[in-house]
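Worksheet for the structure shown next.
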Amino acid sequence: MEGGIIHGGADESAFKECFSLTWKNPYVLRLAFSAGIGGLLFGYDTGVISGALLYIRDDFKSVDRNTWLQEMIVSMAVAGAIVGAAIGGWANDKLGRRSAILMADFLFLLGAIIMAAAPNPSLLVVGRVFVGLGVGMASMTAPLYISEASPAKIRGALVSTNGFLITGGQFLSYLINLAFTDVTGTWRWMLGIAGIPALLQFVLMFTLPESPRWLYRKGREEEAKAILRRIYSAEDVEQEIRALKDSVETEILEEGSSEKINMIKLCKAKTVRRGLIAGVGLQVFQQFVGINTVMYYSPTIVQLAGFASNRTALLLSLVTAGLNAFGSIISIYFIDRIGRKKLLIISLFGVIISLGILTGVFYEAATHAPAISSLETQRFNNISCPDYKSAMNTNAWDCMTCLKASSPSCGYCSSPIGKEHPGACWISDDSVKDLCHNENRLWYTRGCPSNFGWFALLGLGLYIIFFSPGMGTVPWIVNSEIYPLRFRGICGGIAATANWISNLIVAQSFLSLTEAIGTSWTFLIFGVISVIALLFVMVCVPETKGMPMEEIEKMLERRSMEFKFWKKKSKLVEKQNQSA
(Lines of atoms letter the chains of each structure in order from A and count residues from 1; the text may use other names and numbers.)
(Lines give C-alpha, C1' and ligand atoms only; values in the text may rest on other atoms or scores of the structure.)
Protein backbone atom coordinates (compact mmCIF):
# COMPACT_ATOMS: atom_id res chain seq x y z
CA MET A 1 0.00 0.00 0.00
CA GLU A 2 1.22 3.48 -0.78
CA GLY A 3 0.28 6.96 0.29
CA GLY A 4 -0.60 9.86 -1.91
CA ILE A 5 -2.45 13.15 -2.07
CA ILE A 6 -6.01 13.43 -3.28
CA HIS A 7 -6.39 15.87 -6.13
CA GLY A 8 -9.99 16.52 -7.03
CA GLY A 9 -10.59 17.39 -10.65
CA ALA A 10 -7.03 16.68 -11.69
CA ASP A 11 -8.25 14.57 -14.60
CA GLU A 12 -9.83 17.57 -16.34
CA SER A 13 -6.58 19.46 -16.76
CA ALA A 14 -3.88 16.83 -16.29
CA PHE A 15 -2.14 17.50 -19.57
CA LYS A 16 -1.82 21.24 -18.91
CA GLU A 17 -0.94 20.53 -15.29
CA CYS A 18 1.84 18.19 -16.39
CA PHE A 19 3.45 20.94 -18.44
CA SER A 20 2.88 23.48 -15.68
CA LEU A 21 4.40 21.35 -12.92
CA THR A 22 7.37 20.17 -14.96
CA TRP A 23 8.01 23.75 -16.09
CA LYS A 24 8.05 24.90 -12.48
CA ASN A 25 10.00 21.85 -11.33
CA PRO A 26 12.18 20.51 -14.20
CA TYR A 27 13.73 18.02 -11.77
CA VAL A 28 10.61 15.86 -12.13
CA LEU A 29 10.93 15.87 -15.92
CA ARG A 30 14.62 15.02 -15.63
CA LEU A 31 13.80 11.98 -13.50
CA ALA A 32 11.12 10.82 -15.95
CA PHE A 33 13.22 11.37 -19.07
CA SER A 34 16.38 9.72 -17.71
CA ALA A 35 14.51 6.62 -16.57
CA GLY A 36 12.46 6.68 -19.77
CA ILE A 37 15.58 6.01 -21.85
CA GLY A 38 14.95 2.43 -20.73
CA GLY A 39 11.83 2.64 -22.87
CA LEU A 40 13.96 3.98 -25.73
CA LEU A 41 16.20 0.89 -25.46
CA PHE A 42 13.12 -1.33 -25.44
CA GLY A 43 11.72 0.37 -28.55
CA TYR A 44 15.00 0.52 -30.44
CA ASP A 45 15.61 -3.21 -30.06
CA THR A 46 12.04 -4.00 -31.12
CA GLY A 47 12.36 -1.95 -34.29
CA VAL A 48 15.99 -2.37 -35.34
CA ILE A 49 15.90 -6.13 -35.82
CA SER A 50 13.08 -5.85 -38.36
CA GLY A 51 15.33 -3.95 -40.77
CA ALA A 52 18.60 -5.64 -39.82
CA LEU A 53 17.02 -9.04 -40.54
CA LEU A 54 16.68 -8.15 -44.24
CA TYR A 55 20.45 -7.73 -44.52
CA ILE A 56 21.36 -10.56 -42.14
CA ARG A 57 19.51 -12.83 -44.58
CA ASP A 58 21.62 -11.44 -47.42
CA ASP A 59 24.93 -11.91 -45.56
CA PHE A 60 24.25 -15.36 -44.08
CA LYS A 61 22.77 -17.77 -46.64
CA SER A 62 22.02 -20.21 -43.83
CA VAL A 63 19.50 -17.65 -42.56
CA ASP A 64 17.96 -16.53 -45.87
CA ARG A 65 15.23 -19.14 -46.42
CA ASN A 66 15.37 -20.71 -42.95
CA THR A 67 12.23 -19.42 -41.25
CA TRP A 68 13.07 -21.08 -37.94
CA LEU A 69 16.53 -19.45 -37.77
CA GLN A 70 15.09 -16.03 -38.61
CA GLU A 71 12.54 -16.43 -35.82
CA MET A 72 15.35 -17.54 -33.51
CA ILE A 73 17.41 -14.39 -34.19
CA VAL A 74 14.37 -12.23 -33.47
CA SER A 75 12.98 -14.14 -30.52
CA MET A 76 16.16 -14.86 -28.55
CA ALA A 77 16.12 -11.24 -27.40
CA VAL A 78 12.60 -11.92 -26.17
CA ALA A 79 13.76 -15.09 -24.40
CA GLY A 80 16.47 -13.05 -22.70
CA ALA A 81 13.88 -10.44 -21.76
CA ILE A 82 11.79 -13.08 -20.00
CA VAL A 83 14.72 -13.88 -17.72
CA GLY A 84 15.60 -10.18 -17.45
CA ALA A 85 12.08 -9.24 -16.36
CA ALA A 86 12.07 -12.02 -13.74
CA ILE A 87 15.48 -10.95 -12.42
CA GLY A 88 14.30 -7.34 -12.59
CA GLY A 89 11.46 -8.02 -10.17
CA TRP A 90 13.92 -9.36 -7.59
CA ALA A 91 16.53 -6.65 -8.28
CA ASN A 92 13.94 -3.89 -7.92
CA ASP A 93 12.89 -5.03 -4.47
CA LYS A 94 16.33 -6.06 -3.22
CA LEU A 95 18.74 -3.56 -4.81
CA GLY A 96 16.47 -0.69 -5.77
CA ARG A 97 14.99 0.75 -8.95
CA ARG A 98 18.06 2.76 -9.94
CA SER A 99 20.44 -0.18 -9.50
CA ALA A 100 18.19 -2.35 -11.67
CA ILE A 101 18.29 0.27 -14.45
CA LEU A 102 22.10 0.44 -14.26
CA MET A 103 22.32 -3.36 -14.54
CA ALA A 104 20.02 -3.26 -17.57
CA ASP A 105 22.22 -0.65 -19.28
CA PHE A 106 25.37 -2.73 -18.79
CA LEU A 107 23.75 -5.86 -20.24
CA PHE A 108 22.34 -3.96 -23.21
CA LEU A 109 25.71 -2.36 -24.00
CA LEU A 110 27.46 -5.74 -23.81
CA GLY A 111 24.88 -7.31 -26.12
CA ALA A 112 25.17 -4.50 -28.67
CA ILE A 113 28.95 -4.98 -28.88
CA ILE A 114 28.63 -8.76 -29.34
CA MET A 115 26.02 -8.37 -32.09
CA ALA A 116 28.01 -5.77 -34.01
CA ALA A 117 31.08 -8.02 -34.05
CA ALA A 118 29.27 -11.36 -34.61
CA PRO A 119 31.06 -13.45 -37.28
CA ASN A 120 28.22 -15.97 -37.55
CA PRO A 121 24.51 -16.38 -36.71
CA SER A 122 25.29 -18.29 -33.49
CA LEU A 123 27.18 -15.41 -31.87
CA LEU A 124 24.53 -13.02 -33.15
CA VAL A 125 21.96 -15.03 -31.20
CA VAL A 126 24.17 -14.80 -28.07
CA GLY A 127 24.29 -11.01 -28.42
CA ARG A 128 20.51 -10.93 -28.82
CA VAL A 129 20.14 -12.82 -25.53
CA PHE A 130 22.27 -10.25 -23.64
CA VAL A 131 20.30 -7.38 -25.18
CA GLY A 132 17.11 -9.15 -24.17
CA LEU A 133 18.25 -9.44 -20.55
CA GLY A 134 18.76 -5.67 -20.45
CA VAL A 135 15.51 -4.87 -22.22
CA GLY A 136 13.55 -7.17 -19.90
CA MET A 137 14.89 -5.45 -16.79
CA ALA A 138 14.39 -1.97 -18.25
CA SER A 139 10.86 -2.69 -19.48
CA MET A 140 9.45 -3.17 -15.98
CA THR A 141 11.81 -0.91 -14.03
CA ALA A 142 11.56 2.34 -16.00
CA PRO A 143 7.77 2.87 -15.59
CA LEU A 144 8.02 1.79 -11.94
CA TYR A 145 10.76 4.33 -11.18
CA ILE A 146 8.88 7.11 -12.99
CA SER A 147 5.62 6.24 -11.24
CA GLU A 148 7.20 6.33 -7.78
CA ALA A 149 9.00 9.61 -8.48
CA SER A 150 5.97 11.45 -9.91
CA PRO A 151 3.29 13.60 -8.27
CA ALA A 152 -0.03 11.70 -8.33
CA LYS A 153 -1.89 14.26 -10.46
CA ILE A 154 0.53 13.92 -13.42
CA ARG A 155 1.70 10.36 -12.83
CA GLY A 156 -0.14 8.97 -15.85
CA ALA A 157 1.22 11.61 -18.20
CA LEU A 158 4.80 11.14 -16.99
CA VAL A 159 4.66 7.34 -17.17
CA SER A 160 3.30 7.82 -20.69
CA THR A 161 6.61 9.49 -21.57
CA ASN A 162 8.11 6.03 -21.15
CA GLY A 163 5.64 4.77 -23.74
CA PHE A 164 6.51 7.69 -26.01
CA LEU A 165 10.21 6.86 -25.73
CA ILE A 166 9.46 3.21 -26.57
CA THR A 167 7.75 4.26 -29.78
CA GLY A 168 10.36 6.97 -30.31
CA GLY A 169 13.03 4.27 -30.06
CA GLN A 170 11.21 2.23 -32.68
CA PHE A 171 11.00 5.23 -35.00
CA LEU A 172 14.68 6.01 -34.44
CA SER A 173 15.61 2.41 -35.26
CA TYR A 174 13.84 2.64 -38.62
CA LEU A 175 15.65 5.89 -39.39
CA ILE A 176 18.97 4.23 -38.50
CA ASN A 177 18.05 1.20 -40.62
CA LEU A 178 17.30 3.43 -43.59
CA ALA A 179 20.46 5.50 -43.09
CA PHE A 180 22.73 2.44 -43.21
CA THR A 181 21.14 0.59 -46.15
CA ASP A 182 24.02 1.51 -48.49
CA VAL A 183 26.85 1.37 -45.94
CA THR A 184 29.28 -1.53 -45.71
CA GLY A 185 28.36 -3.69 -42.72
CA THR A 186 24.71 -2.48 -42.79
CA TRP A 187 23.18 -4.64 -40.05
CA ARG A 188 26.30 -4.44 -37.83
CA TRP A 189 25.93 -0.66 -37.62
CA MET A 190 22.18 -0.97 -37.06
CA LEU A 191 22.64 -3.31 -34.09
CA GLY A 192 25.83 -1.76 -32.68
CA ILE A 193 24.48 1.79 -32.41
CA ALA A 194 22.00 0.43 -29.85
CA GLY A 195 24.76 0.69 -27.24
CA ILE A 196 24.79 4.51 -27.36
CA PRO A 197 21.48 5.18 -25.52
CA ALA A 198 22.40 2.49 -22.97
CA LEU A 199 25.66 4.27 -22.23
CA LEU A 200 23.85 7.63 -22.03
CA GLN A 201 21.32 6.35 -19.51
CA PHE A 202 24.06 4.69 -17.45
CA VAL A 203 25.75 8.08 -17.05
CA LEU A 204 22.51 9.98 -16.34
CA MET A 205 21.25 7.52 -13.73
CA PHE A 206 24.44 7.93 -11.71
CA THR A 207 23.41 11.57 -11.16
CA LEU A 208 19.88 10.73 -10.01
CA PRO A 209 18.57 9.37 -6.68
CA GLU A 210 16.90 6.09 -5.84
CA SER A 211 13.09 5.89 -5.75
CA PRO A 212 11.91 7.75 -2.61
CA ARG A 213 9.26 5.13 -1.91
CA TRP A 214 11.76 2.28 -2.11
CA LEU A 215 14.11 4.20 0.21
CA TYR A 216 11.34 4.76 2.75
CA ARG A 217 10.39 1.09 2.61
CA LYS A 218 14.03 0.18 3.38
CA GLY A 219 14.20 2.49 6.41
CA ARG A 220 16.20 5.27 4.74
CA GLU A 221 13.60 7.84 5.68
CA GLU A 222 15.65 11.03 5.60
CA GLU A 223 16.92 10.29 2.09
CA ALA A 224 13.36 9.62 0.95
CA LYS A 225 12.04 12.84 2.51
CA ALA A 226 14.78 14.90 0.88
CA ILE A 227 13.86 13.55 -2.56
CA LEU A 228 10.12 14.01 -2.00
CA ARG A 229 10.74 17.66 -1.08
CA ARG A 230 12.35 18.12 -4.49
CA ILE A 231 9.43 16.44 -6.26
CA TYR A 232 6.39 17.88 -4.47
CA SER A 233 5.37 21.46 -3.82
CA ALA A 234 5.80 22.85 -0.30
CA GLU A 235 2.06 22.64 0.44
CA ASP A 236 1.81 18.98 -0.65
CA VAL A 237 5.04 17.39 0.50
CA GLU A 238 4.31 17.02 4.23
CA GLN A 239 0.99 15.35 3.54
CA GLU A 240 2.68 13.01 1.07
CA ILE A 241 5.38 12.09 3.60
CA ARG A 242 2.75 11.38 6.29
CA ALA A 243 0.70 9.23 3.94
CA LEU A 244 3.76 7.27 2.84
CA LYS A 245 4.86 6.79 6.46
CA ASP A 246 1.42 5.49 7.45
CA SER A 247 1.24 3.08 4.52
CA VAL A 248 4.69 1.58 5.14
CA GLU A 249 4.05 1.19 8.87
CA THR A 250 0.72 -0.51 8.16
CA GLU A 251 2.38 -2.92 5.75
CA ILE A 252 5.13 -3.85 8.19
CA LEU A 253 2.57 -4.34 10.95
CA GLU A 254 0.39 -6.56 8.77
CA GLU A 255 3.21 -8.62 7.25
CA GLY A 256 5.54 -8.77 10.26
CA SER A 257 8.64 -8.13 8.16
CA SER A 258 9.88 -5.39 5.91
CA GLU A 259 12.22 -7.68 3.98
CA LYS A 260 10.92 -11.18 3.30
CA ILE A 261 8.12 -11.55 0.78
CA ASN A 262 5.86 -14.54 1.42
CA MET A 263 4.69 -15.76 -1.99
CA ILE A 264 1.77 -17.69 -0.50
CA LYS A 265 0.49 -14.57 1.25
CA LEU A 266 1.04 -12.63 -1.95
CA CYS A 267 -1.26 -14.97 -3.88
CA LYS A 268 -3.86 -15.02 -1.10
CA ALA A 269 -4.01 -11.24 -0.72
CA LYS A 270 -7.18 -10.07 -2.43
CA THR A 271 -5.74 -6.77 -3.61
CA VAL A 272 -2.61 -8.37 -5.05
CA ARG A 273 -4.52 -11.19 -6.72
CA ARG A 274 -7.00 -8.83 -8.38
CA GLY A 275 -4.21 -6.49 -9.37
CA LEU A 276 -2.31 -9.38 -10.96
CA ILE A 277 -5.37 -10.51 -12.91
CA ALA A 278 -5.71 -7.05 -14.45
CA GLY A 279 -1.98 -6.37 -14.81
CA VAL A 280 -0.85 -9.73 -16.17
CA GLY A 281 -3.92 -10.01 -18.40
CA LEU A 282 -3.20 -6.66 -20.02
CA GLN A 283 0.44 -7.56 -20.62
CA VAL A 284 -0.48 -10.89 -22.22
CA PHE A 285 -3.15 -9.41 -24.48
CA GLN A 286 -0.83 -6.56 -25.47
CA GLN A 287 1.29 -9.16 -27.26
CA PHE A 288 -1.40 -11.58 -28.42
CA VAL A 289 -3.23 -8.93 -30.42
CA GLY A 290 -0.15 -9.03 -32.65
CA ILE A 291 1.75 -5.77 -32.12
CA ASN A 292 5.22 -7.24 -32.29
CA THR A 293 4.50 -9.11 -35.50
CA VAL A 294 4.16 -5.60 -36.92
CA MET A 295 7.20 -4.16 -35.11
CA TYR A 296 9.55 -7.16 -35.49
CA TYR A 297 8.49 -8.08 -39.01
CA SER A 298 7.13 -4.82 -40.45
CA PRO A 299 9.46 -4.73 -43.51
CA THR A 300 8.77 -8.43 -44.10
CA ILE A 301 5.00 -7.78 -43.95
CA VAL A 302 5.47 -4.94 -46.44
CA GLN A 303 7.29 -7.37 -48.75
CA LEU A 304 4.53 -9.93 -48.27
CA ALA A 305 2.14 -7.19 -49.43
CA GLY A 306 4.01 -7.01 -52.74
CA PHE A 307 6.81 -4.44 -52.32
CA ALA A 308 9.98 -6.14 -53.50
CA SER A 309 13.07 -4.13 -52.48
CA ASN A 310 14.62 -3.97 -49.01
CA ARG A 311 14.94 -0.19 -49.19
CA THR A 312 11.29 0.30 -50.15
CA ALA A 313 10.20 -2.04 -47.36
CA LEU A 314 12.25 -0.08 -44.81
CA LEU A 315 11.00 3.28 -46.08
CA LEU A 316 7.35 2.24 -45.89
CA SER A 317 7.92 0.65 -42.47
CA LEU A 318 9.23 4.01 -41.27
CA VAL A 319 5.71 5.35 -41.75
CA THR A 320 4.25 2.77 -39.35
CA ALA A 321 6.96 3.56 -36.79
CA GLY A 322 6.18 7.28 -37.09
CA LEU A 323 2.48 6.62 -36.54
CA ASN A 324 3.38 4.54 -33.49
CA ALA A 325 5.32 7.46 -31.99
CA PHE A 326 2.45 9.84 -32.81
CA GLY A 327 0.00 7.50 -31.08
CA SER A 328 2.04 7.57 -27.87
CA ILE A 329 1.87 11.39 -27.90
CA ILE A 330 -1.92 11.08 -28.11
CA SER A 331 -1.74 8.79 -25.08
CA ILE A 332 0.14 11.41 -23.04
CA TYR A 333 -2.65 13.90 -23.75
CA PHE A 334 -5.63 11.62 -23.06
CA ILE A 335 -4.41 9.20 -20.38
CA ASP A 336 -5.37 11.46 -17.44
CA ARG A 337 -8.33 13.06 -19.23
CA ILE A 338 -10.52 10.18 -20.40
CA GLY A 339 -8.86 7.48 -18.30
CA ARG A 340 -7.04 4.20 -18.76
CA LYS A 341 -10.09 1.99 -19.33
CA LYS A 342 -11.81 4.06 -22.02
CA LEU A 343 -8.52 4.44 -23.86
CA LEU A 344 -8.10 0.65 -23.85
CA ILE A 345 -11.63 0.04 -25.15
CA ILE A 346 -11.29 2.59 -27.99
CA SER A 347 -7.88 1.15 -28.83
CA LEU A 348 -9.13 -2.43 -29.07
CA PHE A 349 -12.17 -1.50 -31.18
CA GLY A 350 -9.80 0.09 -33.69
CA VAL A 351 -7.38 -2.84 -33.57
CA ILE A 352 -10.21 -5.29 -34.36
CA ILE A 353 -11.30 -3.23 -37.38
CA SER A 354 -7.71 -2.88 -38.63
CA LEU A 355 -7.01 -6.60 -38.34
CA GLY A 356 -10.22 -7.26 -40.27
CA ILE A 357 -8.91 -5.03 -43.07
CA LEU A 358 -5.53 -6.80 -43.09
CA THR A 359 -7.21 -10.21 -43.17
CA GLY A 360 -9.28 -9.22 -46.20
CA VAL A 361 -6.40 -7.55 -48.04
CA PHE A 362 -3.97 -10.46 -47.68
CA TYR A 363 -6.69 -12.96 -48.62
CA GLU A 364 -7.42 -11.04 -51.82
CA ALA A 365 -3.70 -10.68 -52.57
CA ALA A 366 -3.14 -14.44 -52.17
CA THR A 367 -6.09 -15.40 -54.37
CA HIS A 368 -5.15 -12.92 -57.12
CA ALA A 369 -1.41 -13.66 -57.36
CA PRO A 370 0.05 -13.40 -60.91
CA ALA A 371 0.20 -16.65 -62.86
CA ILE A 372 3.41 -18.37 -63.96
CA SER A 373 4.27 -18.05 -67.64
CA SER A 374 5.64 -21.31 -69.03
CA LEU A 375 7.32 -19.41 -71.86
CA GLU A 376 9.07 -16.96 -69.51
CA THR A 377 10.10 -19.67 -67.05
CA GLN A 378 11.62 -21.97 -69.66
CA ARG A 379 13.38 -19.16 -71.52
CA PHE A 380 16.44 -20.04 -69.42
CA ASN A 381 15.90 -23.74 -68.86
CA ASN A 382 18.94 -24.16 -66.61
CA ILE A 383 17.51 -21.77 -64.01
CA SER A 384 13.86 -22.83 -64.21
CA CYS A 385 12.44 -23.87 -60.84
CA PRO A 386 12.84 -27.70 -60.58
CA ASP A 387 9.50 -28.11 -58.79
CA TYR A 388 7.78 -26.26 -61.63
CA LYS A 389 9.42 -28.41 -64.32
CA SER A 390 8.40 -31.61 -62.54
CA ALA A 391 4.83 -30.47 -61.75
CA MET A 392 1.97 -32.42 -63.32
CA ASN A 393 -0.21 -29.34 -63.83
CA THR A 394 1.82 -26.17 -64.32
CA ASN A 395 -1.30 -24.24 -65.37
CA ALA A 396 -2.33 -24.14 -61.70
CA TRP A 397 0.92 -22.47 -60.65
CA ASP A 398 0.97 -18.85 -59.62
CA CYS A 399 3.49 -16.62 -57.83
CA MET A 400 2.49 -17.92 -54.37
CA THR A 401 3.01 -21.54 -55.49
CA CYS A 402 6.43 -20.60 -56.86
CA LEU A 403 7.58 -19.03 -53.59
CA LYS A 404 6.57 -22.13 -51.65
CA ALA A 405 8.84 -24.36 -53.76
CA SER A 406 11.65 -25.78 -51.65
CA SER A 407 13.89 -28.08 -53.68
CA PRO A 408 15.67 -25.74 -54.11
CA SER A 409 14.02 -22.45 -53.10
CA CYS A 410 12.58 -20.47 -56.00
CA GLY A 411 11.78 -16.83 -56.67
CA TYR A 412 9.40 -14.96 -58.94
CA CYS A 413 10.60 -12.59 -61.68
CA SER A 414 7.80 -10.25 -62.74
CA SER A 415 6.70 -9.79 -66.34
CA PRO A 416 8.51 -7.11 -68.37
CA ILE A 417 5.17 -5.65 -69.49
CA GLY A 418 3.75 -5.23 -65.98
CA LYS A 419 3.96 -6.86 -62.58
CA GLU A 420 0.33 -8.03 -62.69
CA HIS A 421 1.01 -10.12 -65.83
CA PRO A 422 2.35 -13.73 -65.72
CA GLY A 423 6.05 -13.92 -64.87
CA ALA A 424 8.83 -16.47 -64.48
CA CYS A 425 9.54 -18.95 -61.67
CA TRP A 426 13.30 -19.40 -61.38
CA ILE A 427 15.81 -20.79 -58.90
CA SER A 428 16.48 -18.27 -56.12
CA ASP A 429 20.11 -17.15 -55.97
CA ASP A 430 22.05 -13.91 -56.41
CA SER A 431 22.99 -14.49 -60.06
CA VAL A 432 19.38 -15.15 -61.06
CA LYS A 433 18.24 -12.13 -59.06
CA ASP A 434 20.77 -9.97 -60.94
CA LEU A 435 19.59 -11.40 -64.26
CA CYS A 436 16.01 -10.44 -63.43
CA HIS A 437 17.02 -6.92 -62.37
CA ASN A 438 19.18 -6.46 -65.48
CA GLU A 439 16.04 -6.90 -67.56
CA ASN A 440 14.35 -4.12 -65.54
CA ARG A 441 12.06 -6.60 -63.84
CA LEU A 442 11.26 -7.04 -60.16
CA TRP A 443 12.47 -10.04 -58.14
CA TYR A 444 10.23 -11.46 -55.40
CA THR A 445 11.12 -14.07 -52.79
CA ARG A 446 8.88 -13.20 -49.79
CA GLY A 447 5.69 -11.86 -51.32
CA CYS A 448 4.01 -11.49 -54.70
CA PRO A 449 3.17 -8.46 -56.86
CA SER A 450 -0.21 -7.13 -55.82
CA ASN A 451 -2.60 -4.29 -56.52
CA PHE A 452 -3.70 -4.53 -52.88
CA GLY A 453 -0.33 -3.56 -51.37
CA TRP A 454 -1.35 -0.01 -50.52
CA PHE A 455 -4.48 -1.27 -48.76
CA ALA A 456 -2.22 -3.47 -46.62
CA LEU A 457 -0.24 -0.37 -45.67
CA LEU A 458 -3.51 1.38 -44.81
CA GLY A 459 -4.47 -1.52 -42.54
CA LEU A 460 -1.06 -1.47 -40.86
CA GLY A 461 -1.28 2.30 -40.37
CA LEU A 462 -4.75 2.11 -38.80
CA TYR A 463 -3.62 -0.76 -36.59
CA ILE A 464 -0.70 1.26 -35.22
CA ILE A 465 -2.74 4.47 -34.77
CA PHE A 466 -5.34 2.63 -32.68
CA PHE A 467 -2.96 0.32 -30.81
CA SER A 468 -0.33 2.81 -29.69
CA PRO A 469 -2.36 5.24 -27.49
CA GLY A 470 -4.21 2.47 -25.66
CA MET A 471 -2.86 -1.07 -25.69
CA GLY A 472 0.62 0.25 -26.38
CA THR A 473 1.07 2.38 -23.25
CA VAL A 474 -1.77 1.72 -20.81
CA PRO A 475 -0.72 -1.81 -19.71
CA TRP A 476 2.62 -0.43 -18.48
CA ILE A 477 0.90 2.46 -16.69
CA VAL A 478 -1.63 0.20 -14.98
CA ASN A 479 1.12 -2.17 -13.85
CA SER A 480 3.14 0.70 -12.40
CA GLU A 481 0.32 1.83 -10.11
CA ILE A 482 -2.03 -1.07 -9.35
CA TYR A 483 0.06 -3.09 -6.85
CA PRO A 484 0.74 -2.40 -3.15
CA LEU A 485 4.17 -0.85 -2.53
CA ARG A 486 5.50 -3.91 -0.72
CA PHE A 487 4.79 -6.17 -3.72
CA ARG A 488 5.21 -3.68 -6.54
CA GLY A 489 8.62 -4.90 -7.67
CA ILE A 490 7.81 -8.61 -7.63
CA CYS A 491 4.33 -8.16 -9.15
CA GLY A 492 5.70 -5.85 -11.81
CA GLY A 493 8.30 -8.51 -12.57
CA ILE A 494 5.61 -11.19 -12.87
CA ALA A 495 3.57 -9.04 -15.26
CA ALA A 496 6.60 -8.06 -17.35
CA THR A 497 7.68 -11.71 -17.52
CA ALA A 498 4.20 -12.66 -18.74
CA ASN A 499 4.50 -9.92 -21.38
CA TRP A 500 7.81 -11.24 -22.63
CA ILE A 501 6.69 -14.88 -22.65
CA SER A 502 3.71 -13.85 -24.77
CA ASN A 503 6.05 -11.79 -26.94
CA LEU A 504 8.28 -14.84 -27.43
CA ILE A 505 5.34 -17.02 -28.47
CA VAL A 506 4.23 -14.48 -31.07
CA ALA A 507 7.73 -13.69 -32.37
CA GLN A 508 8.72 -17.35 -32.66
CA SER A 509 5.52 -18.39 -34.43
CA PHE A 510 4.53 -15.56 -36.81
CA LEU A 511 6.61 -16.52 -39.88
CA SER A 512 5.82 -20.20 -39.34
CA LEU A 513 2.10 -19.41 -39.14
CA THR A 514 2.18 -17.35 -42.33
CA GLU A 515 3.90 -20.25 -44.11
CA ALA A 516 1.53 -22.86 -42.71
CA ILE A 517 -1.89 -21.16 -42.98
CA GLY A 518 -1.21 -17.91 -44.85
CA THR A 519 -0.88 -14.29 -43.79
CA SER A 520 -4.62 -13.58 -43.94
CA TRP A 521 -5.57 -16.39 -41.54
CA THR A 522 -2.75 -15.36 -39.19
CA PHE A 523 -4.18 -11.84 -38.92
CA LEU A 524 -7.66 -13.31 -38.45
CA ILE A 525 -6.40 -15.23 -35.40
CA PHE A 526 -5.05 -11.97 -33.96
CA GLY A 527 -8.45 -10.37 -34.62
CA VAL A 528 -10.31 -13.05 -32.66
CA ILE A 529 -7.88 -12.67 -29.76
CA SER A 530 -8.48 -8.90 -29.85
CA VAL A 531 -12.21 -9.47 -29.34
CA ILE A 532 -11.43 -11.60 -26.27
CA ALA A 533 -9.06 -8.86 -25.04
CA LEU A 534 -11.84 -6.28 -25.35
CA LEU A 535 -14.17 -8.38 -23.19
CA PHE A 536 -11.38 -8.86 -20.63
CA VAL A 537 -10.77 -5.11 -20.35
CA MET A 538 -14.48 -4.40 -19.91
CA VAL A 539 -14.81 -6.91 -17.08
CA CYS A 540 -11.46 -7.18 -15.29
CA VAL A 541 -9.54 -3.90 -15.57
CA PRO A 542 -10.25 -1.10 -13.05
CA GLU A 543 -10.11 2.61 -13.79
CA THR A 544 -7.22 4.18 -11.85
CA LYS A 545 -7.27 7.66 -13.41
CA GLY A 546 -6.17 10.37 -10.97
CA MET A 547 -6.24 8.03 -7.96
CA PRO A 548 -3.48 7.96 -5.31
CA MET A 549 -1.91 4.54 -5.03
CA GLU A 550 -3.27 3.77 -1.55
CA GLU A 551 -6.77 4.50 -2.82
CA ILE A 552 -6.27 2.10 -5.75
CA GLU A 553 -5.47 -0.64 -3.24
CA LYS A 554 -8.58 0.12 -1.17
CA MET A 555 -10.71 0.05 -4.32
CA LEU A 556 -9.36 -3.40 -5.18
CA GLU A 557 -10.01 -4.54 -1.61
CA ARG A 558 -13.69 -3.59 -1.43
CA ARG A 559 -14.89 -4.31 -4.96
CA SER A 560 -15.60 -7.69 -6.53
CA MET A 561 -14.42 -8.52 -10.04
CA GLU A 562 -17.63 -7.89 -11.95
CA PHE A 563 -18.74 -5.80 -14.91
CA LYS A 564 -19.23 -2.62 -12.85
CA PHE A 565 -16.05 -3.10 -10.84
CA TRP A 566 -14.92 0.50 -11.45
CA LYS A 567 -16.54 3.89 -10.98
CA LYS A 568 -15.59 7.40 -12.02
CA LYS A 569 -14.66 8.27 -8.45
CA SER A 570 -14.30 6.08 -5.42
CA LYS A 571 -16.30 6.89 -2.31
CA LEU A 572 -13.18 7.68 -0.32
CA VAL A 573 -12.05 10.23 -2.88
CA GLU A 574 -15.48 11.90 -2.84
CA LYS A 575 -15.53 12.03 0.96
CA GLN A 576 -12.03 13.50 1.17
CA ASN A 577 -12.84 16.06 -1.51
CA GLN A 578 -15.98 17.12 0.40
CA SER A 579 -14.08 17.48 3.66
CA ALA A 580 -11.18 19.39 2.03
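Backbone N, Cα and C atoms are what each Cβ position is placed from, and that goes for glycine too.
Don't look for the substitutions in this one, it keeps the originals.
Looking at Swiss-Prot, you'll find the mutagenesis Cys399 to Ser noted as follows: No effect on inostol transport or nickel inhibition. No effect on inostol transport or nickel inhibition; when associated with S-410. In sequence order, Ala369, Pro370, Ala371, Ile372, Tyr412, Gly423, Cys425, Tyr444, Cys448, Pro449 are the residues near Cys399 (mutagenesis position), counting only same-chain partners six or more apart with C-beta under 8 A.
Swiss-Prot gives this note for the published mutagenesis Cys399 to Ala: Strongly decreased nickel inhibition; when associated with A-402, A-410 and A-413.
According to Swiss-Prot, the mutagenesis experiment Cys402 to Ala carries the annotation: Strongly decreased nickel inhibition; when associated with A-399, A-410 and A-413. Other C-beta atoms found within 10 angstroms of the C-beta of Cys402 (mutagenesis position) number 29, with every protein chain shown included. Annotation note: Cys402 (mutagenesis position) sits in a helical segment as assigned by DSSP.
Per Swiss-Prot, mutagenesis Cys410 to Ala is noted as: Strongly decreased nickel inhibition; when associated with A-399, A-402 and A-413. For the recorded site, Cys410 (mutagenesis position), the DSSP three-state label reads strand.
Around the Cβ of Cys410 (mutagenesis position), the same chain contributes Cys385, Asp387, Tyr388, Cys402, Leu403, Cys425, Trp426, Ile427, Ser428, each under 8 angstroms and 6 or more positions distant in sequence. Quoting Swiss-Prot on the mutagenesis of Cys410 to Ser: No effect on inostol transport or nickel inhibition; when associated with S-399.
Cys413 (mutagenesis position) counts 26 other C-beta atoms within 10 Å of its own C-beta, drawing on all protein chains shown. Among the sequence features in Swiss-Prot, the mutagenesis site Cys413 to Ala is noted as follows: Strongly decreased nickel inhibition; when associated with A-399, A-402 and A-410.
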